[in-house]
Amino acid sequence: MDFSMVAGAAAYNEKSGRITSLSLLFQKVFAQIFPQWRKGNTEECLPYKCSETGALGENYSWQIPINHNDFKILKNNERQLCEVLQNKFGCISTLVSPVQEGNSKSLQVFRKMLTPRIELSVWKDDLTTHAVDAVVNAANEDLLHGGGLALALVKAGGFEIQEESKQFVARYGKVSAGEIAVTGAGRLPCKQIIHAVGPRWMEWDKQGCTGKLQRAIVSILNYVIYKNTHIKTVAIPALSSGIFQFPLNLCTKTIVETIRVSLQGKPMMSNLKEIHLVSNEDPTVAAFKAASEFILGKSELGQETTPSFNAMVVNNLTLQIVQGHIEWQTADVIVNSVNPHDITVGPVAKSILQQAGVEMKSEFLATKAKQFQRSQLVLVTKGFNLFCKYIYHVLWHSEFPKPQILKHAMKECLEKCIEQNITSISFPALGTGNMEIKKETAAEILFDEVLTFAKDHVKHQLTVKFVIFPTDLEIYKAFSSEMAKRSKMLSLNNYSVPQSTREEKRENGLEARSPAINLMGFNVEEMYEAHAWIQRILSLQNHHIIENNHILYLGRKEHDILSQLQKTSSVSITEIISPGRTELEIEGARADLIEVVMNIEDMLCKVQEEMARKKERGLWRSLGQWTIQQQKTQDEMKENIIFLKCPVPPTQELLDQKKQFEKCGLQVLKVEKIDNEVLMAAFQRKKKMMEEKLHRQPVSHRLFQQVPYQFCNVVCRVGFQRMYSTPCDPKYGAGIYFTKNLKNLAEKAKKISAADKLIYVFEAEVLTGFFCQGHPLNIVPPPLSPGAIDGHDSVVDNVSSPETFVIFSGMQAIPQYLWTCTQEYVQSQDYSSGPMRPFAQHPWRGFASGSPVD
């Protein structure tokens, strides 16, 4: 059995088949317990590994397939998903979109000279193949390229990009938001990658987030202009607009404006000639283009160049989704959306009237006076100043249901195309504006009618465009999603679909169309725990229970959030408090249930972090090392209390201890020594006081406690707390429970953790001092005698032969070892030691206002 699988260089001798890496050896052991890890196929998880560099240890990255419905649910809650997986398990995650492939051709949609020497342009293209000297990567602080653009660059350019990034962090530390790091580009067509860290969006700190994004762009420009004068072209993505949740429109405007301010009107000696703003996603391309036009003015490209669009073909009908202005379209027919009593109401009607001219309004009113009936849904006029023959005005009558009007008006417009021999028609996103039809519902109705028309009128050749206003990105996403769904359905029924939508592309063993979760972590345990949690979340039906003692520490703000979640998501949330156990029971429809569960888990992670920080401040104060300056700068500090987890050499004592675990049915996978100088100093101070009180008698016991994985690191960081242990019956008092009987612990673990493959047991030195018989009403140790000032130090289950010890202060225990076990048998391996690996807490992003945990 290997006790040192925290870090190790990956190596494998293919000729002999011999594993020469400690980490691969550990992975082999895990493969015996979790057979799906060996498959490496798209049905389970697809692991790849990066070998160790410096002290950062190994990284694991798995791609977990999910279905399209689950992808939609998770995409709507991507921030919460990523935050929970990072804060709960230490894993970085991103969602792989099922509709990412798009058009593979590079397309320039905007171009403008910023200065006489430097041109800015907007491109729809894949940054992994975009031809420039330097590509900017949207990176995180740790430069762990586990998903999104970062992962795509590593896959295309080679793992040396990740290795070089790890070396950078090992040498210089994390990269703060607004800063950059530069590495080689591997096999990419560019010469360098500039890893820029953008801000994580906080609604309450809009100005601060915008400032950090501006600093990131300025850092990029300073590098390509002043530090590396060989760079002539640079490509920049929409930094922070992905999982960092920076609003897309604000993001692109900030980037373009920062570039303009940094370059225009400032003489400089530089070889830089071109700045490319690049994305392969249509909404981002449209946002970059709109921001550039708004800030820099009209594009200097020819008018014929437009962004690429989604398209599908059914029989003789071509259906397209484009981003643009409905009044600027060129087609036989442009469709208008009007109030029958006032043609000037509504954004679409106003835009069309302004472009078409007052003659159109006069004809509309005249035609309405002659032909109008209360049941009429479509009125036809000439196009006048628009680039069309006719305008079909859809009339929204207030007395009819809006979805019904949309359905019948759409059908009537298409039927008129046959009557008037129309070959092209452009629709706005009918119903999604003032009519307030949900964008998904409107898209479904419009697609239903178009596809029904295509099947019923096979011989009629018609091009239908849905024209989405450039800034209506959510509507564009809804329509694109509907097209992707319909394309898939139609391809199964042998309809004619363009080759670009049928192409089967594979990415890391998965089809590019297949939605998935990219998961990246430092070790196999955290990867397994995160994967197991994801599976539990996705297996929910209409009921779920969250068990977490931090529920007791929810403040008014959190309870207001719970109330709001009940209202907006149509779920019921019930708080259940019983001795030793606190739960939230959530019931509701599956999609709402998953959304609410992730929001609650995210909230509990933040409360847990706030509580841990309070414990840290208490530790510093107990040592007399807490200052006002520390308190002021705490939120700016990347680390507070640092601890080490290190592999343990195979001493005889640990070998004997391992045998005791195995006798109790717990197979040991790994043991790590915990080293926390701050926690140890506080513990030793307490121990010295107790030894003086007991006149040097033995004051401590070596005891054990099982802890859920999500609390293992926080125990190493701030010590044992009642809220971190597994639930137990507080029959000896409301304290922190330990046992010296491994057999009892193992039996309890098998009952409580029957579904968990891994069990985590801390071995601790516990200051038990004077102890007495415990009682359920104890909230502190009883006095040594009735009326005495001094009290006992702990309580036990049986004074004459104690097995269970209860303390009431976390400073009375120090974690020494963490044993990772499984309840299933695994083949034992040789002992080996390895290098130490530093751990620190994950950065906490705080509450929007104040602290509810008082």
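Every residue, even glycine, has its Cβ placed from backbone N, Cα and C.
Annotation source Swiss-Prot lists domain 'Macro 1' at 107-296.
Under the heading of mutagenesis, Swiss-Prot lists GLY147 to Glu and annotates it as follows: Reduces the binding to poly(ADP-ribose) by 50 percent and prevents increase in DTX3L-mediated histone ubiquitination without affecting ubiquitin ADP ribosylation, interaction with DTX3L and STAT1 and DTX3L catalytic activity; when associated with E-346. The local packing around GLY147 (mutagenesis position), expressed as other Cβ atoms within 10 Å of its Cβ over all shown chains, amounts to 24.
On the 0 to 100 pLDDT scale, the model's mean across the domain 'Macro 2' (306-487) is 87. Residues or ranges marked as domain 'Macro 2' in Swiss-Prot (evidence: sequence analysis): 306-487.
What Swiss-Prot notes for the published mutagenesis of GLY346 to Glu is this: Reduces the binding to poly(ADP-ribose) by 50 percent and prevents increase in DTX3L-mediated histone ubiquitination without affecting ubiquitin ADP ribosylation, interaction with DTX3L and STAT1 and DTX3L catalytic activity; when associated with E-147. Packing around GLY346 (mutagenesis position) is summarised by its Cβ count: 20 other Cβ atoms lie within 10 angstroms of its Cβ, all protein chains included.
Per Swiss-Prot, domain 'PARP catalytic' is recorded for 628-850.
According to Swiss-Prot, the mutagenesis experiment TYR737 to Ala carries the annotation: No defect in ubiquitin ADP ribosylation and the interaction with DTX3L. The local packing around TYR737 (mutagenesis position), expressed as other Cβ atoms within 10 Å of its Cβ over all shown chains, amounts to 24. For the recorded site, TYR737 (mutagenesis position), the DSSP three-state label reads strand.
PHE738 (mutagenesis position): 26 other CB atoms within 10 A of its CB, across all protein chains. Under its mutagenesis entries, Swiss-Prot includes PHE738 to Lys with the note: Severe reduction in ubiquitin ADP ribosylation. No effect on the interaction with DTX3L and on DTX3L E3 ligase activity. Increases DNA repair.
TYR737 (mutagenesis position) sits 41 Å from GLY147 (mutagenesis position), taking the C-alpha atoms as the reference points.
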